[in-house]
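What Swiss-Prot notes for the published mutagenesis of Lys59 to Ala is this: GTP-induced enzymatic activation is reduced 4-fold. What Swiss-Prot lists as GTP binding site is Lys59, Arg68, Tyr102, Ser103, Lys104, Ile105, Arg129, Arg158, and the listing cites experimental evidence. Looking at Swiss-Prot, you'll find the mutagenesis Arg68 to Ala noted as follows: GTP-induced enzymatic activation is reduced 2-fold. Sequence annotations record features per position, and here Swiss-Prot assigns 5-phospho-alpha-D-ribose 1-diphosphate binding site to Arg112, Arg137, Asp164, Pro165, Met166, Cys167, Ala168, Thr169, Ala170, Gly171, Ser172, Asp235. Experimental mutagenesis at this site is recorded by Swiss-Prot as Cys128 to Val, annotated: No effect on activity. Far less oxidation sensitive than wild-type. Here Swiss-Prot describes Lys150 to Ala as a published mutagenesis experiment; the accompanying note says: GTP-induced enzymatic activation is reduced 4-fold. Annotation comment: Swiss-Prot describes Ile229, Gly234, Asp235, Phe236 as uracil binding site, evidence class experimental evidence. Quoted from Swiss-Prot, the note on the mutagenesis of Asp235 to Ala or Asn is: No enzymatic activity.
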Amino acid sequence: MAQVPASGKLLVDPRYSTNDQEESILQDIITRFPNVVLMKQTAQLRAMMTIIRDKETPKEEFVFYADRLIRLLIEEALNELPFEKKEVTTPLDVSYHGVSFYSKICGVSIVRAGESMESGLRAVCRGCRIGKILIQRDETTAEPKLIYEKLPADIRDRWVMLLDPMCATAGSVCKAIEVLLRLGVKEERIIFVNILAAPQGIERVFKEYPKVRMVTAAVDICLNSRYYIVPGIGDFGDRYFGTM
C-alpha cells in the first residue's frame with residue numbers, strides 16, 4: 001500500500017481506476033513534491049467527491065457539497081500558516097497555553113471559478129480581505145494573459161490563499177503567482193488551495209515556483225486531449241454557477 005502522509009486507506013472508485021494506479025500516482029506526487037498537502041482520504045471526503053463528480057448531480061446539490069468540501073479545504077490550508085504561542089485565562093481562572101495566528105492573511109481568487117471558494121474562506125476567517133485576478137488565454141499566443149487584478153494594497157505583507165478549484169495545465173495559477181511575486185508577495189507565503197489537480201499541473205507549478213505550498217482534495221490520473229482533468233469534474237465554474 002502506498003503510504004500517503006496524513007491519510008488513511010486510499011479508497012478508489014473502480015469505475016475509472018485500480019487501487020495500484022491511483023496509489024502509485026499519489027505516492028509519486030507526495031514523494032516528488034513535499035509541498036503538496038493532500039487531504040486525508042476519508043470516506044466522507046470520497047463521498048462528497050463522488051457527488052460532485054457525478055454528471056447527473058443537479059446544480060443545487062453540486063453547490064451544497066462543493067461548499068462543504070471547500071470549507072474543509074480552507075480549514076486544512078490554515079494549518080500551513082505560522083502560529084505563535086499564546087497564553088490565556090479560562091473562565092475558571094486557569095491558564096491555558098495555546099496558539100494564535102502569527103501573520104495577516106488574505107484570499108485571492110482566480111476569476112471566475114475561484115470566486116466559488118470565497119465564501120468558504122470568509123466562513124472560517126472573519127474579516128479576511130479577498131482580492132481577485134482575471135486571467136484569460138491570449139488567442140494569438142495561446143498563453144495565459146492578465147486581464148484584471150484588484151488586490152489589497154498591503155498584500156506584500158500578507159500570507160496569500162490563492163483560490164482556484166481546478167489545477168489542470170496550471171497556466172492560470174502560474175500566471176497568478178507571477179503577479180503576486182511582482183507585487184512583493186514572498187513565494188513561500190503563497191498557499192494554492194484547490195479541489196482537484198492533474199499531475200501535469202502540479203509538476204508545472206513546482207517546476208516554476210518550488211517554494212509555493214499546495215493544498216488539494218484529490219489528484220486525478222491525467223489530462224485528456226482537450227486539457228480536461230480525467231476522470232475529473234467537468235467545468236467546475238459552469239456547474240457551480242449554472243452556466244452550462
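The backbone N, Cα and C atoms fix where each Cβ goes, glycine too.
Modelled residues match the original; the substitutions are not represented.
Taking the features listed in Swiss-Prot, we show where each one sits on the structure.
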residue	record	DSSP class
Tyr102	GTP binding site	coil
Cys128	mutagenesis position	coil
Lys150	mutagenesis position	strand
Arg158	GTP binding site	coil
Met166	5-phospho-alpha-D-ribose 1-diphosphate binding site	strand
Fewest-neighbour residue among recorded positions, criterion Cβ within 10 Å, set Arg68, Lys104, Arg112, Arg129, Arg158: Lys104
Rounded Cα separation (Å) that holds between Cys128 (mutagenesis position) and Phe236 (uracil binding site): 24
Neighbour tally for Asp164 (5-phospho-alpha-D-ribose 1-diphosphate binding site), based on other Cβ positions within 10 Å of its Cβ: 28
Of the recorded positions listed as Arg158, Ile229, Asp235, Phe236, the one whose CA lies nearest the CA of Asp164 (5-phospho-alpha-D-ribose 1-diphosphate binding site): Phe236
Among Arg68, Arg158, Ile229, Gly234, which are recorded as recorded positions, the nearest neighbour of Ala168 (5-phospho-alpha-D-ribose 1-diphosphate binding site) by Cα: Ile229
Among Ser103, Ser172 [binding-site residues], residue with fewest other Cβ within 10 Å: Ser103
Among Tyr102, Phe236 [binding-site residues], residue with fewest other Cβ within 10 Å: Tyr102
Diameter of the 5-phospho-alpha-D-ribose 1-diphosphate binding set by C-alpha atoms, the set being Arg112, Arg137, Asp164, Pro165, Met166, Cys167, Ala168, Thr169, Ala170, Gly171, Ser172, Asp235, in angstrom: 18
Site diameter for GTP, Å, by largest Cα distance between Lys59, Arg68, Tyr102, Ser103, Lys104, Ile105, Arg129, Arg158: 38
C-alpha spacing of Tyr102 (GTP binding site) relative to Gly234 (uracil binding site), in angstrom: 38
DSSP-derived structure type at Ile229 (uracil binding site), helix or strand or else coil: strand
Assigned element (helix, strand, coil) containing Gly234 (uracil binding site), judged by DSSP: coil
For Ser172 (5-phospho-alpha-D-ribose 1-diphosphate binding site), the three-state class that DSSP assigns: helix
Ala170 (5-phospho-alpha-D-ribose 1-diphosphate binding site), number of other Cβ atoms within 10 Å: 28
